[in-house]
Amino acid sequence: MSRGAGALQRRTTTYLISLTLVKLESVPPPPPSPSAAAVGAPGARGSEPRDPGSPRGAEEPGKKRHERLFHRQDALWISTSSAGAGGAEPPALSPAPASPARPVSPAPGRRLSLWAAPPGPPLSGGLSPDSKPGGAPSSSRRPLLSSPSWGGPEPEGRTGGGVPGSSSPHPGTGSRRLKVAPPPPAPKPFKTVTTSGAKAGGGKGAGSRLSWPESEGKPRVKGSKSTAGTGASAVAAGGGGSAAVTTSGGVGAGAGARGKLSPRKGKSKTLDNSDLHPGPSAGSPPLTVPAIPVPATSVTAASTQPLGPAPPITLEPPAPGLKRGREGGRASTRDRKMLKFISGIFTKSTGGPPGPGPLPGPQGLSSSSGSRELLGAELRASPKAVVNSQEWTLSRSIPELRLGVLGDVRSGKSSLIHRFLTGSYQVLEKPESEQYKKEMLVDGQTHLVLIREEAGAPDAKFSGWADAVIFVFSLEDESSFQAVSHLHGQLISLRGEGRGGLALALVGTQDRISASSPRVVGDARARALCTDMKRCSYYETCATYGLNVDRVFQEVAQKVVTLRKQQQLLAACKSLPSSPSHSAASTPVAGQASNGGHTSDYSSSLPSSPNVGHRELRAEAAAVAGLSTPGSLHRAAKRRTSLFANRRGSDSEKRSLDSRGETTGSGRAIPIKQSFLLKRSGNSLNKEWKKKYVTLSSNGFLLYHPSINDYIHSTHGKEMDLLRTTVKVPGKRPPRAISAFGPSASINGLVKDMSTVQMGEGPEASTPMPSPSPSPSSLQLPTDQTSKHLLKPDRNLARALSTDCTPSGDLSPLSREPPPSPMVKKQRRKKLSTPSKTEGSAVQAEAKRKMWKLKSFGSLRNIYKAEENFEFLIVSSTGQTWHFEAASFEERDAWVQAIESQILASLQCCESSKVKLRTDSQSEAVAIQAIRNAKGNSTCVDCGAPNPTWASLNLGALICIECSGIHRNLGTHLSRVRSLDLDDWPRELTLVLTAIGNDTANRVWESDTRGRAKPTRDSSREERESWIRAKYEQLLFLAPLGTTEEPLGRQLWAAVEAQDVAAVLLLLAHARHGPLDTSVEDPQLRSPLHLAAELAHVVITQLLLWYGADVAARDAQGRTALFYARQAGSQLCADILLQHGCPGEGGSTATTPSAATTPSITATPSPRRRSSAASLGRVDTTIALV
């Protein structure tokens, strides 16, 4: 075996060197003919075929077994043995002159045949460089197909000869193909090619070059072309003729005339140059091709050219002998590597990714992997909408926006989504739920929008998943409009009212509106529903031509991003390190006391450090859960001087009290920070410090109460809006200010140990100064650093030096004096002012300060007491100040930081004019466009000028700029003029103008002109003014009332009850002639305003108030219209009534469930502000002024 291995290695080297110079050819045994007999070949004794049933390993004695140089299922057999008993030594590999090509005419009855090399004696002929086509080699050699399979033109001189039935094992780039072409002289249209899975000569068949191992198959996919699958034998079909192909363990295709399958012309791509030899296909023996067995479910076929019509392909299970032939014919690793190297010389793989491809053509066969390729190609060609993608489960680096779409089947939501995703319109009514995704750019950042279209009602999973929900209905379908209201109710019931962060949008689709199906849902009804849904925007879209489609999704995504930022800001405010509210949030309110209700003093309610006691607070909160009597807290009045000095309470008492204070206040705004502080007003005459329970709420308000009991019961409390305030610390520079004198050696401006402060420069500056004890008999106070800096002429510099600067020796002539006390003492009760210029020196100022301290504290002992002052101020925009003092500077800094955070949050929630213009420009444009779209609003109501830009609110009409000046002269009781472009348009004003319009207004105010000519756009101002005054002031053209004799009050009640806006406007116009008797025979003595508020009709409510309805009118139970508006759940009606000075609801609202659940408007200010002007101008009776 070792000698055979040496011969193998040597033969390999020789073969590689002569690879480019030698052309190897295999010639099948020719039919018995005189011409064939003349061309003999040595080794004819080995030409007898072996018995097909004889095993491969059963070799005759004296014959050495052949060893293969290469094996790749179709490798060429090369003898590596020396001459034995039955064989001759193969000749050396030397080039031979090519003989002229000669056509071969096989016998009609003979069929083209290919068989593997038998294990007989070695070939005596060896590897001939150029065997003649008509030669008769020994039958012990395995003939190879030499028919050209590349489809290109054949080389010159090779058109007539060749080996019968030869074919290239490399028909295409990355694929394997067997092609049987008819001979050029007389092709036959139909032939039968039969392939078997094993060698005919034995049960352990050798490998064939027409089938490659699975691990080495490298098919490619390029464009519409596909390549052969792994382990599959493909037979390509040409353009003319066809053939039935039967394969075992592979898939074949019909074969016909030769087609162009490769761009490489005249070049050999096989080991033996057999692809350059044409061969006949008629009368040839059957082809026997060993193939790798593959499952029937994973059969693939490939072709580099579309196939013509062909009969169906028959798949057969692999023969048993094929598997044994594969297993017995495996080559070594070295042989396989060598074969890969040789194959790479003649074939050049494409750059496509490896993978099986589907079979093109009419056969339509594809494997599971081929189906995946087809699916992948279809998805790549489709738009960005992908259904059931893994994007719903995998994490991404870009943020997500989860958007849900709800609506009826006929709402048009599927067409809306399809238009947004693809940009094209398609009538879709999907009865099942779908999922989509698309990338969007929001605030300059890419977001992945996950769209979930729900076919039915939302469930709990959907309500928790969605960041925004779009409710879609069709403007021509009443049922879809009603379904939206039910869907919204179900969503709110699942998600809850209190859970914020959900952006809502209501969309009315115009896709189905036509002459046969007109619009049935008016704009006023849709906007009223949008108002009831709260924090909802209304849009009208048309997916047919894309009106507002992209805008809906863009604005909803923008709203989601804005809400997320606000939630993050609030979460940051709530997670302040100094607020212990989250540590004891689960403690019940009922169990709040401290050892029978006794507390020592103020110091017992404050932790000594904001970082201590969070873990212990949770344990102590459980300890006090069973105690009661919350009203007994702080009953005893304590001396102010002992609040911070005497700490008689234990740590457990302090923590339990602190935990109680943090858990109170259920049912109101979320408290961010709360504790006891000292408070005094800076503007009142009473300068005495009082202990208050101070609470900082998440809505931007600071509340303080005399006791915790008052806070629990919401009595005797004051609050201030932090939007209009700022917080300051006395003697401390503003944040971000950089000191010009270097870093401070003190802690928050207070030097703890003077012995460690460097009092000068140079070598002696590093020596600690001694600290002599204070002398009680002397009135000379210690020259502390605060007093020295405050005595400087520049007050700002003094403030900076007192807090942020390290004192140096040259700042003051007194700076080098040794301090008599180791502790620096700050003033506590009175702010020091800058000394006047008339004062002689700083010593006089110091003497005054000492005398004031002596008078205030009563003794010199208290002057040198180590007592610290931790004060901060809240200053309003009106100049009012509130002084608060904490127990430590850590607590003070925590309060200052929390208040600054809330001020920032309030300012960010409050929209300035520019921000409002940018964010609300599109929504305002929609409102203005809706006003312009009202009937008759394209021209001026008085002169007919086109495109009016001004409006009269109480008339409900649009006017031009020339007529607007005349309307202003009439007075606001007749005409309230507003610009469409320059003024803001609240929701209620937009509803009024869209509900009336110029057409309705002229039918009321200009019904009978009495032959008078109406002015035109070219009329003079005098003509316009005369017409306008006659029309609105003198009521000359007013439409008459009906023939009914009912009082105007009853007619107005009936019109309000019928919600007839035009009739209400006409009756209100006639009521100007005299007082309007609104008394009706109503058992509850309600007025039309009560009825309008009960019906939640915003337009009629606004018109009644403009035309003089009594906003303070009460019914039999003493309830005003505000009660009915809140009972109906109409926030807009309630806002309108409050703007016109409507008093409280009146009566008892506890018996009305809807009124009890309706949020109060005046009790707790809303944390969200629509505009800065509205926030600064609001009036609240609970705001503290002192």
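Just so you know, the numbers here start at 1 and follow the chain as drawn.
Cβ atoms here come from the backbone N, Cα and C positions, even for glycine.
Modelled residues match the original; the substitutions are not represented.
For the mutagenesis of Pro187 to Leu, Swiss-Prot gives this note: Abolishes interactions with HOMER1C and NF2. The structure shown keeps the original residue.
The domain 'GLD' annotation in Swiss-Prot covers 396-572 and rests on sequence analysis.
Counting every protein chain shown, the number of other Cβ atoms lying within 10 Å of the Cβ of Asp511 (GTP binding site) is 21. Residues or ranges marked as GTP binding site by Swiss-Prot on the basis of sequence analysis: 407-414, 451-455, 509-512.
Among the mutagenesis results in Swiss-Prot, Ser414 to Asn has the note: Fails to activate PI3 kinase. The residue drawn here is the original one. The C-beta environment of Ser414 (mutagenesis position), restricted to residues of the same chain at least 6 apart in sequence and closer than 8 Å, consists of Leu428, Glu429, Lys430, Glu434, Glu453.
Look at Swiss-Prot and you will find 670-904 tagged as domain 'PH'.
Around Lys679 (mutagenesis position), taking its Cβ as the centre, 19 other Cβ atoms fall within 10 Å, counting all chains. For the mutagenesis of Lys679 to Asn, Swiss-Prot gives this note: Abolishes phospholipid binding and nuclear localization; when associated with N-687. The structure shown keeps the original residue.
According to its DSSP assignment, Lys687 (mutagenesis position) is coil. Where Swiss-Prot documents Lys687 to Asn as a mutagenesis experiment, the accompanying text is: Abolishes phospholipid binding and nuclear localization; when associated with N-679.
Summarising the annotation, Swiss-Prot assigns domain 'Arf-GAP' to 925-1045 and lists sequence analysis as the type of evidence.
Each of the binding-site residues Arg410, Arg452 was scored by other CB atoms within 10 A of its CB, and the lowest score goes to Arg410.
Look at the domain 'Arf-GAP' (925-1045): DSSP puts its residues at 49 helix, 11 strand, 61 coil.
Spacing of Arg452 (GTP binding site) relative to Lys687 (mutagenesis position) is 62 Å (Cα to Cα, whole number). Taken as a whole, the domain 'GLD' (396-572) shows an average pLDDT of 88 in this prediction.
Looking only at other Cβ atoms within 10 Å, the busiest spot among the binding-site residues Gly407, Ala455 turns out to be Gly407. Under the DSSP three-state reduction, Lys413 (GTP binding site) is assigned to helix. Look at Ala455 (GTP binding site): DSSP puts it in coil. Considering other CB atoms within 10 Å as the measure, the emptiest surroundings among the recorded positions Lys413, Lys687 are those of Lys687. When the alpha carbons of Asp511 (GTP binding site) and Lys679 (mutagenesis position) are compared, the span between them is 64 angstrom.
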